[in-house]
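Contents: one structure, followed by commentary.
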Amino acid sequence: MTSVRCKLAQYLEDLEDVDLKKFKMHLEDYPPEKGCIPVPRGQMEKADHLDLATLMIDFNGEEKAWAMAVWIFAAINRRDLWEKAKKDQPEWNDTCTSHSSMVCQEDSLEEEWMGLLGYLSRISICKKKKDYCKMYRRHVRSRFYSIKDRNARLGESVDLNSRYTQLQLVKEHPSKQEREHELLTIGRTKMRDSPMSSLKLELLFEPEDGHSEPVHTVVFQGAAGIGKTILARKIMLDWALGKLFKDKFDYLFFIHCREVSLRTPRSLADLIVSCWPDPNPPVCKILRKPSRILFLMDGFDELQGAFDEHIGEVCTDWQKAVRGDILLSSLIRKKLLPKASLLITTRPVALEKLQHLLDHPRHVEILGFSEAKRKEYFFKYFSNELQAREAFRLIQENEVLFTMCFIPLVCWIVCTGLKQQMETGKSLAQTSKTTTAVYVFFLSSLLQSRGGIEEHLFSDYLQGLCSLAADGIWNQKILFEECDLRKHGLQKTDVSAFLRMNVFQKEVDCERFYSFSHMTFQEFFAAMYYLLEEEAEGETVRKGPGGCSDLLNRDVKVLLENYGKFEKGYLIFVVRFLFGLVNQERTSYLEKKLSCKISQQVRLELLKWIEVKAKAKKLQWQPSQLELFYCLYEMQEEDFVQSAMDHFPKIEINLSTRMDHVVSSFCIKNCHRVKTLSLGFFHNSPKEEEEERRGGRPLDQVQCVFPDTHVACSSRLVNCCLTSSFCRGLFSSLSTNRSLTELDLSDNTLGDPGMRVLCEALQHPGCNIQRLWLGRCGLSHQCCFDISSVLSSSQKLVELDLSDNALGDFGIRLLCVGLKHLLCNLQKLWLVSCCLTSACCQDLALVLSSNHSLTRLYIGENALGDSGVQVLCEKMKDPQCNLQKLGLVNSGLTSICCSALTSVLKTNQNFTHLYLRSNALGDTGLRLLCEGLLHPDCKLQMLELDNCSLTSHSCWNLSTILTHNHSLRKLNLGNNDLGDLCVVTLCEVLKQQGCLLQSLQLGEMYLNRETKRALEALQEEKPELTIVFEISW
């Protein structure tokens, strides 16, 4: 009997060379879903018919090898061999025999053959589709594999994967920001919390939860230079590499909005053709499943102007050619291919307009680089690890610039400048602090490569470039035609020179249109336009384009008058750059480098403008004080800033970012005439609770005006997210502003390092801080030595709140060293909830007997216990003790400590306020206190006994106290189960003429209607008595 291998070889021998090659090709690509193993090409290349049969059986066994051959005969259209092999199929087992006999009937063979041809046809179509996708992915991979640096020479490029550094992304609803160019406000506090809300790229289009609708539109928002375009290109590359959206989208099309916004009509099919590797893409087949397509639109804000004119026009036909902005508008509004997905990048300026076009979009904010990613970027940029380490160390030392490097564009500029310095062998000097300084340095490095351009010609080119930039800013224009260049004295050949310098680049796909390589460069040169002058017949004038009279009429005064009026703030960065450029050292540097004349008149105009704005009332179109501070900070010239800050009678700003802290610190330390200073978190609201009602906390916000000087002396920075690294510059203002006497830093994570910086400032002779609040500042015992040094060296500090900091007993021991010092003049001290135990009470007791200035001590919410209070009471009986108010709220006390407190009430006539809320004293404890309260030397005015486990058994003692104690004015008894009879009895006592109580707080009690009526009757009969009660039924 002939073996299966020989039979199979005989069939293969009937194949001619062409068919045998086809057979091998199908054998290599055999569908895996059929359960057989494809034979590798390398083992089939030189195999003859016998070798091939052997390989098929070795890989899959006889039965599967035969089935593979039968299927491939059909695939290569050899029906004769297919029918013969079907009829000649060996008997494998009973099941197969039965099956074989059934399918070998002539009718069955015919039906099976036709069905198999249909299946193979469908397989062919799918394979063609896969071939299209595979070819397009290869094209996208090739197109987006590399990027060009802005300063790259011809032919130079950088591998995108090796340079790309991960950006932080968070889901966020769009905010109604009025300013487009607030680059520095992107690094805000939530950036530190972003791991909790960060979004992974692969989840961009996933629903929020299992019940939500899928997401079809995603909007990436971020300021200029934050990395929107590079992220969009990375998404394209990762998709092409099969790393992203592999099973979600068959096609991703990258659209440059500024290119599509041109007036040339085009259809959606034309857009796809422009993305395809050859001129004949299968558009119909691509658009057959729009849900498998993602359009990635980069730079929506760059076509905003065009949208204004044609927002109502719609295109629904993918073959119809329309204006580019109408085409994109139709895609965005889901009028064209409504089932397709969109990913749009934009600056915040265009968010409001974009929002009206979208239906349920997901907004994702790009926050830039985290601190760790900044370091990663440096090490990726510099191929030499030693250079990377040196550059990163330098930037880290300049904290302001390191902060700015969260913006990828700034990071690139800084790295470029440092690398050029390294390559020339120059030592790395202290890097500049501001955006202007970074751009000036970058421009100077570009000028080194200006080639053979003559000096006077270059000056003309630069002037034309600056006027072009300014004209574009005023008209909100970023794409320029050749006629625009000619209007500003520039020729096509001139632009080539700038292309070599990478300041002004020619568009690759739009040959007749030109743009600045980045919007911020256009803003920088627009600011320079207002500074460049030339000598004309003995007079210095500002030079401008001959055909642009409108721009000549828009001088610095007009620029500043319009600053703040533009709804979207297009002039903000231009004015900031203007301030930065008039720095005298920078002006001299530019005049030398550019061989040009810089206007000095602009400095006077800017100072006059600041003076007017500093005194102006708050109006919607007025720039905020913080924005003015940003302008002054950009200048980095302290004499000018001091002159400007003299015009601010009142400073009231909200801080929300790190740069806000840095900028405000720089300006405030140069401010010597301010009368009111108020700094706060944007969402901060004042806490208006009484000090006594708090039973141990000062106000979180204080606005105190001394009547003799009429100068506000309060500064509050509550919940400003200050950290220790931002404190040094801010605290330096404490030594220069002598009118500042109150400082509230509550709810800021200063930590011990920040506290150390603050203590250095507090010990400065020029510092006049008297009241300092540091609640919830993340302090530990390690800072207590520094605080103790302040207490022992400064007699000005009279009030200190350290509540809600884990100082511990050891921290209090260190603190008490300063409190016992002869120079310590502290009067009020809050140590509420500081992780204290009875072990600290001995140290505090020694303070009470030696410090004669301390009159208020609040140490509640600590586990002091009865033993701790007993130790304190021993020293409070000392005649030298001047303590007036003691807060022991929720301190784990029982009736055991009440005898010691009674002794204090009997002996210390200075003692007037005692807070015992939330301690289980019980009726026994009150009975013991009653003895002290009835003593003739007792001068207590305020007694707080809320939630102290009192019952109706305390009624007689309470009545006795109210009747015989003539000093007590306020009594709190809330949240005690006194009962109706006791309360009614107290009402009768309070009606007596000898009772001098002014305030009775009963809080929440279970009282009946009769008791309520008794309280109301008492209130009417004795209006000078305030009764606060809340009845629970």
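From the backbone N, Cα and C atoms, a Cβ is placed for every residue, glycine too.
None of the substitutions listed is reflected here, since the structure keeps the original residues.
Owing to the predicted nature of the structure, the values given are computational and were not obtained by experimental measurement.
Marked as ATP binding site by Swiss-Prot: T165, G222, A223, A224, G225, I226, G227, K228, T229, I230, H518. Taking a C-beta cut-off of under 8 angstroms and a sequence separation of 6 or more, T165 (ATP binding site) has the following same-chain neighbours: F369, K373, E376, Y377, K380, P408.
Mean model confidence of the domain 'Pyrin' (1-91) amounts to 82 (pLDDT, 0 to 100 scale). Per Swiss-Prot, the feature domain 'Pyrin' maps to 1-91; the stated evidence is sequence analysis.
As annotated by Swiss-Prot, domain 'FISNA' applies to 136-206, with the evidence given as sequence analysis.
Residues annotated as domain 'NACHT' in Swiss-Prot: 216-532.
Among the mutagenesis experiments that Swiss-Prot reports, C126 to A is described with the note: Decreased activation of the NLRP3 inflammasome; when associated with A-955.
As a published mutagenesis entry, S194 to A appears in Swiss-Prot alongside the note: Abolished phosphorylation by JNK1 leading to decreased activation of the NLRP3 inflammasome.
In the three-state DSSP scheme, S291 (mutagenesis position) is classed as helix. While the structure shown retains the original residue, Swiss-Prot records the mutagenesis experiment S291 to E with this note: Mimics phosphorylation state; despite this, does not promote activation of the NLRP3 inflammasome.
One entry in Swiss-Prot concerns the mutagenesis experiment S291 to A. Its note says: Abolished phosphorylation by PKD/PRKD1, leading to prevent NLRP3 inflammasome activation. Sequence-distant contacts of S291 (mutagenesis position), defined as residues of its own chain at least six apart whose C-beta falls under 8 angstroms from its C-beta, comprise K339, A340, S341.
In this structure, G754 (mutagenesis position) is part of a helix by DSSP. Here Swiss-Prot describes G754 to A or R as a published mutagenesis experiment; the accompanying note says: Increases interaction with NEK7.
For S803 to D, Swiss-Prot lists a mutagenesis experiment annotated as follows: Mimics phosphorylation state; impaired ability to recruit NEK7, leding to decreased activation of the NLRP3 inflammasome. Other Cβ atoms within 10 Å of the Cβ of S803 (mutagenesis position), summed over all protein chains shown, number 25.
W830 (mutagenesis position): 26 other CB atoms within 10 A of its CB, across all protein chains. Record note (Swiss-Prot), mutagenesis W830 to A: In LRRm1 mutant; abolished ability to form homooligomeric double-ring cages that hide pyrin domains to avoid premature activation; when associated with C-858. The unchanged residue is displayed.
Annotation note: Y858 (mutagenesis position) sits in a strand segment as assigned by DSSP. In Swiss-Prot, the entry for mutagenesis Y858 to C states: In LRRm1 mutant; abolished ability to form homooligomeric double-ring cages that hide pyrin domains to avoid premature activation; when associated with A-830. The structure shown retains the original residue.
Using a 10 Å radius centred on the Cβ of C955 (mutagenesis position) and all shown protein chains, the other Cβ atoms total 20. Quoted from Swiss-Prot, the note attached to the mutagenesis of C955 to A states: Decreased activation of the NLRP3 inflammasome; when associated with A-126.
Sequence-distant contacts of Q1001 (mutagenesis position), defined by Cβ-Cβ distance under 8 angstroms and a gap of at least six in the same chain, are D946, K970, L971, N972, L973, G974, V1028, F1029. For the mutagenesis result Q1001 to R, the note given in Swiss-Prot is In LRR6 mutant; does not affect ability to form homooligomeric double-ring cages that hide pyrin domains to avoid premature activation; when associated with E-970 and A-1029.
Listed in Swiss-Prot as a mutagenesis experiment, F1029 to A is described as follows: In LRR6 mutant; does not affect ability to form homooligomeric double-ring cages that hide pyrin domains to avoid premature activation; when associated with E-970 and R-1001. When secondary structure is read from DSSP and collapsed to three states, F1029 (mutagenesis position) falls in the strand class.
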Measure the Cβ-based neighbour count of Y858 (mutagenesis position), defined as the other Cβ atoms within 10 Å of its Cβ. 24
Comparing the Cα of T229 (ATP binding site) with the Cα atoms of the mutagenesis positions G754, S803, W830, C955, the shortest distance belongs to G754
I want to verify one value. Collapsing DSSP to three states, which class is S803 (mutagenesis position)? coil
Measure from the CA atom of W830 (mutagenesis position) to the CA atom of Y858 (mutagenesis position) and give the result in Å, rounded to a whole number. 5
For G227 (ATP binding site), the three-state class that DSSP assigns: coil
Give the number of CB atoms, excluding that of G225 (ATP binding site) itself, located within 10 Å of its CB. 23
In sequence order, what residues of the same chain, 6+ apart, have a Cβ less than 8 Å from the Cβ of G227 (ATP binding site)? L167, I366, G368, P408, L409
Among the recorded positions T229, G754, the one whose Cβ has the most other Cβ atoms within 10 Å is G754
What's the CA to CA span in angstrom from S803 (mutagenesis position) over to W830 (mutagenesis position)? 6
Give me the CA-CA distance between G225 (ATP binding site) and C955 (mutagenesis position), in Å, as a whole number. 73
